[in-house]
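Taken verbatim from Swiss-Prot:
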type    : residues      : note
VARIANT : Val95 to Met  : In allele MC1R*2 and strain Jeju native black
VARIANT : Leu102 to Pro : In allele MC1R*2 and strain Jeju native black; may form a constitutively active receptor
VARIANT : Asp124 to Asn : In allele MC1R*3
VARIANT : Ala164 to Val : In allele MC1R*4
VARIANT : Leu192 to Met : In strain: Jeju native black
VARIANT : Met213 to Val : In strain: Jeju native black
VARIANT : Ala243 to Thr : In allele MC1R*4
Amino acid sequence: MPVLGPERRLLASLSSAPPAAPRLGLAANQTNQTGPQCLEVSIPDGLFLSLGLVSLVENVLVVAAIAKNRNLHSPMYYFVCCLAVSDLLVSVSNVLETAVLLLLEAGALAAQAAVVQQLDNVMDVLICGSMVSSLCFLGAIAVDRYVSIFYALRYHSIVTLPRAGRAIAAIWAGSVLSSTLFIAYYHHTAVLLGLVSFFVAMLALMAVLYVHMLARACQHGRHIARLHKTQHPTRQGCGLKGAATLTILLGVFLLCWAPFFLHLSLVVLCPQHPTCGCVFKNVNLFLALVICNSIVDPLIYAFRSQELRKTLQEVLQCSW
């Protein structure tokens, strides 16, 4: 956990850091060379805490609602539940990290450097693992929806509970393993490129599947329109509504995740270039966007379900 230097987030250590302080933030890489004036967005600790707490509450409610309602005990909602757990871990790690850093800076918590380093490693693994698992479950949800549309009659024989369980177990195991290796070898170029390639693969998978689903939905809409002789209004409505949904799904994904992975790419491509250094200075902003994704995910993938919203109301009533 970097307690020195201008960068306060754990994943700031993903950059190439100076030998004297290998776990400091990206801004520590900057030298006294003349370069372009940089716009650095400062993210207050209070904002990190607020985002983490909002995400924490949202995702706890999603998990509680799915656990309470047996009608939601299906592979589709299990994937949504695991996505909520992944986002929950992102929130928990962020809240814990921010709280510990504030206590250390205020002198209210005394800890040896070795203890802080071990805590740093644990937090790094937790954050990286939750990020990897979150991306995996976003892809799994896309695959599940694709199968439900294109193989509707065979869906329940293809996506069974045992298969979904094995997929979920594999994702969690792979996330823990990959995050551990990533933190251990974060200074290797191949590791950073592997993580960036994984993000690009997930983006391509989601884009291909959702675009294909949109095309099938519009094709089905045109078929219905021909039967009712209302072709043009239906086609236009299908295109606008489908494009809006697709824009929300992929737009939010890109907005929240792409800046962070662009940052990793630049760490590999131009670690010492002044212009890239301007990007490095905003790593806290990129991590805040990742946390924002944990807030938006329940709104897109969970709360749109009428059954889940009804159960959520029951959970809230019981809590009061």
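Backbone N, Cα and C define each Cβ position, glycine as well.
Bear in mind that the values here come from a model prediction, so they are computed numbers and not experimental data.
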Rounded to the nearest Å - Cα separation of Asp124 (variant position) and Leu102 (variant position): 18
Residue among variant positions Val95, Leu102, Ala164, Leu192 with Cα closest to the Cα of Met213 (variant position): Ala164
CB contacts for Ala164 (variant position) [other CB atoms within 10 A, all chains]: 18
Integer Cα-Cα distance in angstrom, Val95 (variant position) to Leu102 (variant position): 11
Other C-beta atoms that fall within 10 angstroms of the C-beta of Met213 (variant position): 19
Residue among the variant positions Val95, Leu192 whose Cβ has the most other Cβ atoms within 10 Å: Leu192
Pairwise CA distance, Ala164 (variant position) versus Leu192 (variant position), rounded so that it is a whole Å: 29
Cβ-based isolation winner (fewest other Cβ atoms within 10 Å) among the variant positions Leu102, Asp124: Leu102
Rounded Cα-Cα span from Leu192 (variant position) to Leu102 (variant position), Å: 29
